[in-house]
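J.: Below you'll find the structure I mean.
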Amino acid sequence: MLARAIRVRPMMRGIASSSVWNRNRPIQSSLMQYCRDRSLRLQRLHGANLMVQRFYSRKRDDSNGDIIMGPDLMSDQDTHLPATVAVPDVWPHVPLLAMRKNPLFPRFMKIVEVSNPIIMDLLRRKVKLNQPYVGVFLKKTDGEEELITNLNDVYNLGTFAQIQELQDLGDKLRMVVVAHRRIRITGQVVEDVPPPKPVKMTTLHYPLFNIKLQIPAEDQSTDQADAAPIKSRSDPARKPRGRIPRSRTGKSRESAAAEELIQNQTLEPPLKSGKVESSSLPKPPTEEKIVEPETGAKENVNQSAPSAQPVLIVEVENVKQPIYKQTEEVKALTQEIIKTLRDIITMNPLYRESLQQMLHQNQRVVDNPIYLCDLGASLSAGEPAELQKILEETDIPERLQLALTLLKKELELSRLQQKIGREVEEKVKQQHRKYILQEQLKVIKKELGIEKDDKDAIGEKYREKLKDKVVPEAIMTVIDEELTKLNFLESHSSEFNVTRNYLDWLTSLPWGVISTENLCLEKATETLNDDHYGMEDIKKRILEFIAVSSLKGSTQGKILCFHGPPGVGKTSIAKSIARALNREYFRFSVGGMTDVAEIKGHRRTYVGAMPGKLIQCLKKTKIENPLVLIDEVDKIGKGYQGDPSSALLELLDPEQNANFLDHYLDVPVDLSRVLFICTANVIDTIPEPLRDRMELIEMSGYVAEEKIAIARQYLMPQAMKDCGLTDKHINISEDALNMLIRSYCRESGVRNLQKHIEKVIRKVAFRVVKKEGEHFPVNADNLTTFLGKQIFSSDRMYATTPVGVVMGLAWTAMGGSSLYIETSRRHIRQGAKTDPNTVAGSLHITGNLGDVMKESAQIALTVARNFLYSLEPNNLFLEQEHIHLHVPEGATPKDGPSAGITIITALVSLATGKPVRQDIAMTGEVSLKGKVLPVGGIKEKTIAARRSGVNCLILPVDNKKDFEELPTYITDGLEVHFATTYEDVYKIAFTDVTETTTNNVEEQEPLQKLSSAAAAKSETWPYS
């Protein structure tokens, strides 16, 4: 509490002495007003807009006669401490002050802030009227609102408190309130505040004292009218005034009278800020009245006031002090509470300070169980309802028990807090100790020469990494320059980290480190055969590479490109090659890549810059001659960040990759010993310069015999191992595999075949676990129970080929396929011949054909007309009739020139009315003069013909060499004819065919069509 002192000037003492104590004349009201204003003016803070008011009496100070202001210590034994204001025993009407979290207990103080304007105005008026009393009650809900609209929102029992100090901050009031006793709400009071009256001021002049005073006009009085009458000594109503002997205070009677005059006057506070002390008892409120009904009869007010009327002032009554006896139970509870308080203070020093603030001098807590209960409740942080229960409890033993319960909870909380604090402190202490020891160890090592500075250690580490490597001289020069630069940089700078990362990459590369290759042909052959079936071309090329390396005595790099349909083993054969050559394997895909920096790296100036994939490969494999697989090279992208396919030109050029320059390293790196293998499905999308740098090796699709062998040797054992089955659980017959390949897995690769085999084995494993049996044979009869309905029913749409229909052969990225060319005569109604598309001899084409195939159809029509004219001059069918040409399936895009001879044959068959041989299929491009030109995909087309059950093939004569390279298990049983002109094709296709009587025969109904699953495929079938 702050101590304030009001010094009264000697002149005022003289005035008080001559005017009051000598009884020369009654003191004038103007002089009283002057004394009052003078004392208040001395109390104001310099320039502060705060109103601080305290309500104390005072005791005489013998030193200088000043009035001493001090904190309320609630003790009368020390004469040097100020005495407290005498609090009235009964105060029926008090402003209601609602508390949120915990109640205020008697004899304890609390700082309260109020921001509601209505409550602030009420408290200001009460303080100005010297009525600094409030009723403090706990709210039932934890709301933020300060203004109560219903008495049911607060608990009925609270405390009567005195505003000991008040600070007016403008937007809120900050008060120090001290509780005195328990009170109970009996009703609500509505306050009527009259409006302020205008005050007329007048000036009084006292020449004797050289004083001019501004006072209200009604206060200007004379001895007869306005002066306050002084009662005689004999008047019984006159209140006796306490006198202090002169010998005790050492002051003059006049000084004491002046001080007492200032003390006893009822001073009203100024309108602004100020500090007022008064020892006189405040008068009972006169401006308040209880709300009465309109009839004029007074009636009690209910506890619940209307919600529209805010509860500002309540009518209260004192709660009687409970009577108790000092029983053994009370003594035991008291001692236990004191012991618990002692334990809490011992564990948490913060409670010691709180307790010292709560306790008063010379106050024995042990002697007062009521105060002890309130003390324990104030120290604890219990729930508001629990604290309110202690406040309302009237039975002292029960109140002690409740307070003890809260203190025990607080003690346990303090123990837990102490435990957590010890653990955290111990952890921090260990970390700090470890840090100090590490720093000391660094200093000791540095002094002994065991450890060098960080920069020196970094340099030694890099030189140690280059110890067993053959670093080129140009590279070593760059490393030395960077190490020198590193020594001059601050370790916390960004350039230091950039240089350090750069040195990390330079020293991590395998300069001159080469792995020992396997140059044994037998071992390499065994490794390749163990992993893959067939692929003789690839295996032969790898063995040639080993043979050349063996003769030269050194290894070299090569650039190979495996292209073929998906699932034929392009990626897996690369792993086998790496194992056969004893080289490290590294794979990265360039499918969809659009950033050149992925291959050649980023510039070091960029944040997070890294080298390209090839430098990362060398760092990971730690050798200069790994096998690098560049997957999906035909699907490489192109964007605004550059063209990665152009960046591959330097990488895949044997003449340039010996000095490959990465953007990040910016030093030449030798990649000439790296074996590059690229994979692609088609080579048409690969740029010509890049394709020219690679050695292309075609990987064709598998025929049924190859698929069966792969399934028996590789797929089934691996799938059974993965599912935990053995041969005693499952047996897949040869018929089941044939049906699986023919009806479910017709693609060129074996990836789909692997999925179906795994599906069958998983279902068998499920049945084994369910104990439905121990052995499950899989054959053609029960295969549908494992895989469902067949996807492909037949490759042939017609059992007997009708007139105008011929089977052709196509090649796709998925392998070979057979398809039909259908032609038919269009019947044009009258009136439609004016359409240019329906002129005589027109050709209507459908089937989702590309431009190349449409041009091929027009060429075929011209060749067919010329050939038919030479064969049957009188046959004008192709010149006069409207022809419709269709290539199923309509949803599948088709393009390419290789269907030329097939379209001519279909048109000739339609014009002559002769069907072709039933077991024939053909492919070949035709020129305008009827010459048959070579096509590609002979192996795939031959496989498709065998799959469709065709026995006779017509191929261009220039493709004879391609057919002769095919394995015998593909060509066995086939009747193959090689045509030079279309006349050769006609002789083979219409051999031993009897002419029909009609010149135009409509198509027969197809025997079987592909199922919906096969028809849903949308791959492009280019006739190459």
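The backbone N, Cα and C atoms fix where each Cβ goes, and this holds for glycine too.
For reference, Swiss-Prot lists these features for the protein:
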ACT_SITE  Lys941  active site
BINDING   Gly564, Pro565, Pro566, Gly567, Val568, Gly569, Lys570, Thr571  ATP binding site
DOMAIN    94-411  domain 'Lon N-terminal'
DOMAIN    800-992  domain 'Lon proteolytic'
MUTAGEN   Ser898 to Ala  Severe retardation of TFAM degradation following mtDNA depletion
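Quick one: where do these features end up spatially?
T.: Annotation for Lys941 (active site): spatial neighbours Leu809, Ala810, Trp811, Gly816, Thr923, criterion Cβ-Cβ under 8 Å with sequence separation of six or more.
Sequence-distant neighbours of Lys570 (ATP binding site) (same chain, 6+ apart, CB under 8 A from its CB) are Phe562, His563, Gly564, Thr679, Met699. According to its DSSP assignment, Lys570 (ATP binding site) is helical.
Ser898 (mutagenesis position) counts 29 other C-beta atoms within 10 Å of its own C-beta, drawing on all protein chains shown.
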J.: Please report how many Å separate the Cα atom of Gly569 (ATP binding site) from that of Ser898 (mutagenesis position), as a whole number.
T.: 28
J.: Would you mind reading off the Cα separation of Pro566 (ATP binding site) from Ser898 (mutagenesis position), to the nearest angstrom?
T.: 23
J.: Measuring Cα to Cα, how far is Pro565 (ATP binding site) from Ser898 (mutagenesis position) in Å?
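T.: About 19 Å separate the Cα atoms of these two residues.
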J.: For the binding-site residues listed here (Gly564, Pro565, Pro566, Gly567, Gly569), which one has the lowest count of neighbouring CB atoms within 10 Å of its own CB?
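T.: Relative to the other binding-site residues in Gly564, Pro565, Pro566, Gly567, Gly569, Pro566 has the fewest Cβ atoms within 10 Å.
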J.: What is the set of residues, excluding Gly564, Pro565, Pro566, Gly567, Val568, Gly569, Lys570, Thr571, whose C-beta falls within 8 angstroms of the centroid of the C-beta atoms at the ATP site?
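T.: Output for this site, in sequence order: Phe562, Thr679, Asn681, Met699, Ser748, Gly749, Arg751.
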J.: Just going by other Cβ atoms within 10 Å, which of the binding-site residues Val568, Thr571 has the emptiest spot?
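T.: Selected from the binding-site residues Val568, Thr571 on minimum Cβ neighbours within 10 Å: Thr571.
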J.: Can you tell me the CA-to-CA distance separating Ser898 (mutagenesis position) and Gly567 (ATP binding site), as a whole number of Å?
T.: 25
J.: If H, G and I count as helix, E and B as strand, and all else as coil, what does DSSP give for Pro565 (ATP binding site)?
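T.: Its secondary structure by DSSP: coil.
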